[in-house]
Amino acid sequence: MNINKQSPIPIYYQIMEQLKTQIKNGELQPDMPLPSEREYAEQFGISRMTVRQALSNLVNEGLLYRLKGRGTFVSKPKMEQALQGLTSFTEDMKSRGMTPGSRLIDYQLIDSTEELAAILGCGHPSSIHKITRVRLANDIPMAIESSHIPFELAGELNESHFQSSIYDHIERYNSIPISRAKQELEPSAATTEEANILGIQKGAPVLLIKRTTYLQNGTAFEHAKSVYRGDRYTFVHYMDRLS
């Protein structure tokens, strides 16, 4: 890297842009360790604080990650998720050539709240499956998913359902295909619990997704809240110009 101390462009920003270029062109590969802050500072004759600012910004953008006591490393490329199509997590990972998996955090059969009953269009009170899982890709935690599904639309559920695609089970159980979903996305920061589960730092960027999914007959069968790692996922929406 070359740093121009006479440039009006801040030094930390020059470091960021050059590291981005090295990551993009493959000079820096995923999981490759970077020199330490001290080494960068000595190499360019700048302060460690300036180096730390550049690296911290790239960590926040998901391009780098830190391991306590070991240093800073290059992140794996983010996976793009198109917002137009409706697929399950299992289907999505398989389409990428990855091995999907799930780890059950909690399961309860609960009584519906008024809010859930209104969203799902079920009676109140009625029995609701509440399933909280960590969704995995090649054994790497990608998201925390908490799903609420009316008992009458799923029947009894067991460990085998939690380890695979619940969407497949829902379609078989009801003999009706899944057709559409309403989805809301908003940025958030990982809580201590979320960070521990996902293997990221507390306060790291995450994507909070709320989704209500419907069968072809218009029946809402699931309301889910998911927390996706911001360093591994990016959501893309393609738009056509209206005539």
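Cβ coordinates are placed from backbone N, Cα and C, and glycine is handled just like the others.
Just so it is clear, the model here is predicted, and its values are computed rather than measured.
Positions annotated as domain 'HTH gntR-type' by Swiss-Prot, on the basis of sequence analysis: 9-77.
If you look up Swiss-Prot, you'll see PHE89, THR90, ARG133, VAL134, ARG135, GLU145, SER165, ILE166, TYR167, GLU222, TYR228 marked as N-acetyl-D-glucosamine 6-phosphate binding site, on the strength of experimental evidence. Other C-beta atoms found within 10 angstroms of the C-beta of TYR167 (N-acetyl-D-glucosamine 6-phosphate binding site) number 19, with every protein chain shown included.
Taking the Cβ of TYR228 (N-acetyl-D-glucosamine 6-phosphate binding site) as centre and 10 Å as the limit, one finds 25 other Cβ atoms among all the protein chains shown. Among the features that Swiss-Prot reports, alpha-D-glucosamine 6-phosphate binding site is placed at PHE89, THR90, ARG133, VAL134, ARG135, GLU145, SER165, ILE166, TYR167, GLU222, TYR228, with the record citing experimental evidence.
What Swiss-Prot notes for the published mutagenesis of ILE209 to Glu is this: Abolishes GlcNAc6P binding. Long-range Cβ neighbours of ILE209 (mutagenesis position) (same chain, at least 6 residues apart, Cβ-Cβ under 8 Å): GLN183, GLU184, LEU185, ALA224, LYS225, SER226, VAL227, TYR228.
Under the DSSP three-state reduction, ILE209 (mutagenesis position) is assigned to strand. Looking at Swiss-Prot, you'll find the mutagenesis ILE209 to Leu noted as follows: No or little effects on GlcNAc6P binding.
Per Swiss-Prot, mutagenesis GLU222 to Asp is noted as: No or little effects on GlcNAc6P binding. GLU222 (mutagenesis position) falls within a strand segment according to DSSP. A 10 Å cutoff on Cβ-Cβ distances gives GLU222 (mutagenesis position) a total of 24 other Cβ atoms nearby, all chains included.
For the mutagenesis experiment ALA224 to Arg, the note given by Swiss-Prot reads: Abolishes GlcNAc6P binding. Packing around ALA224 (mutagenesis position) is summarised by its Cβ count: 18 other Cβ atoms lie within 10 angstroms of its Cβ, all protein chains included.
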Cβ neighbour count (within 10 Å, all chains shown) around SER165 (N-acetyl-D-glucosamine 6-phosphate binding site): 17
Alpha-carbon spacing, ARG133 (N-acetyl-D-glucosamine 6-phosphate binding site) to GLU222 (mutagenesis position), which is rounded to whole Å: 14
PHE89 (N-acetyl-D-glucosamine 6-phosphate binding site): tally of other CB atoms within 10 A of its CB: 23
When distances run from the Cα of GLU222 (mutagenesis position) to each of the binding-site residues PHE89, ARG135, SER165, TYR167, the nearest one: TYR167
